[in-house]
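Over in Swiss-Prot, the protein carries these features:
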{"type": "MUTAGEN", "residues": "LYS44 to Arg", "note": "Does not affect sumoylation"}
{"type": "MUTAGEN", "residues": "LYS156 to Arg", "note": "Does not affect interaction with WDR48/UAF1"}
{"type": "MUTAGEN", "residues": "LYS240 to Arg", "note": "Does not affect sumoylation"}
{"type": "MUTAGEN", "residues": "LYS269 to Arg", "note": "Strongly reduced sumoylation. Strongly reduced ubiquitination"}
{"type": "MUTAGEN", "residues": "TRP304 to Ala", "note": "Abolished interaction with DMC1 without affecting interaction with RAD51"}
{"type": "MUTAGEN", "residues": "LYS326 to Arg", "note": "Does not affect sumoylation"}
{"type": "MUTAGEN", "residues": "ARG333 to Ala", "note": "Strongly decreases interaction with RAD51; when associated with Q-336, A-345 and A-346"}
{"type": "MUTAGEN", "residues": "LEU336 to Gln", "note": "Strongly decreases interaction with RAD51; when associated with A-333, A-345 and A-346. Decreased interacting with RAD51 and ability to stimulate RAD51-mediated homologous recombination. Does not affect interaction with DMC1"}
{"type": "MUTAGEN", "residues": "HIS346 to Ala", "note": "Decreased interacting with RAD51 and ability to stimulate RAD51-mediated homologous recombination. Does not affect interaction with DMC1"}
Amino acid sequence: MVRPVRHKKPVNYSQFDHSDSDDDFVSATVPLNKKSRTAPKELKQDKPKPNLNNLRKEEIPVQEKTPKKRLPEGTFSIPASAVPCTKMALDDKLYQRDLEVALALSVKELPTVTTNVQNSQDKSIEKHGSSKIETMNKSPHISNCSVASDYLDLDKITVEDDVGGVQGKRKAASKAAAQQRKILLEGSDGDSANDTEPDFAPGEDSEDDSDFCESEDNDEDFSMRKSKVKEIKKKEVKVKSPVEKKEKKSKSKCNALVTSVDSAPAAVKSESQSLPKKVSLSSDTTRKPLEIRSPSAESKKPKWVPPAASGGSRSSSSPLVVVSVKSPNQSLRLGLSRLARVKPLHPNATST
């Protein structure tokens, strides 16, 4: 690479008059390229300083000449001179504008909401009136629901199910009456001497049901009959309770006799056949034979023999025989200790 040749300006030292002093280097004339710093300062001092009051007076007529624009309510103009000085004020003003817009929107929405509420109230009144007319036409049933029945359409549901509910109540009442009559008839067959027979028969069910649903007088008669039925039931319970207790006692004694007497099965069979027949009789007759036979049954009970001696009694005549038992500690190897001496399993194989 060849370097380019530098252009050098020759210096004429003849201008400096060949003097050795340092003042020779200072030129009397200022070069044209450089600007003097002292000249602009002098020019600035020559100009008069404008007063602030004069500037304000000049700005005011200019603003008055320009026509003012009418702004919407709640907004105001910001002068151009105040913008750079107040930056935080702009954010606050924007926030206030947003609030005003929101308030204006809410004011506009309020009348629409009120109109909607009025329309809904009118509709609900119309629905309520129509539902009342339907209920009066179909049945005089009134719904038990106190919660906003107009909005939930509860009146319609109750109106549709009125007929089924009344029929179900009638059926339930008739079934209950029929069951009570059956129970009374069964009790009167067993204890005819002590108890009185009921005044009404099962063939009168339909008549009683119709009377029960038609008028209040028949309802009072039905309540009187119910009270009579309850009194008859109490009497039956009192009569049946001692009989049931006697039967339970006789059955428990029969079971004790069957379990205790093992040596005479034939006698047990004859007693078990005769006992059910006697149970149906009065309680006095059932107690006497049981009391007579109880000592004989106690005498025939076998004495208790311990289970360990049962095996020896069969082989020998003596009831108690001592059986010799060897302790298993000799042949058993407990643990895995190497020092324990163990007998060989096959002594013949080791000897050979």
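Even glycines carry a Cβ here, placed using N, Cα and C.
Since the structure is predicted, the reported quantities are computational estimates derived from the model, not experimental observations.
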Rounded Cα-Cα span from TRP304 (mutagenesis position) to HIS346 (mutagenesis position), Å: 47
Sequence-distant neighbours of TRP304 (mutagenesis position) in its chain (C-beta under 8 A, six or more apart): none
Cβ atoms near HIS346 (mutagenesis position) (within 10 Å, other residues, all chains): 8
Local backbone state of HIS346 (mutagenesis position), from DSSP in three classes: coil
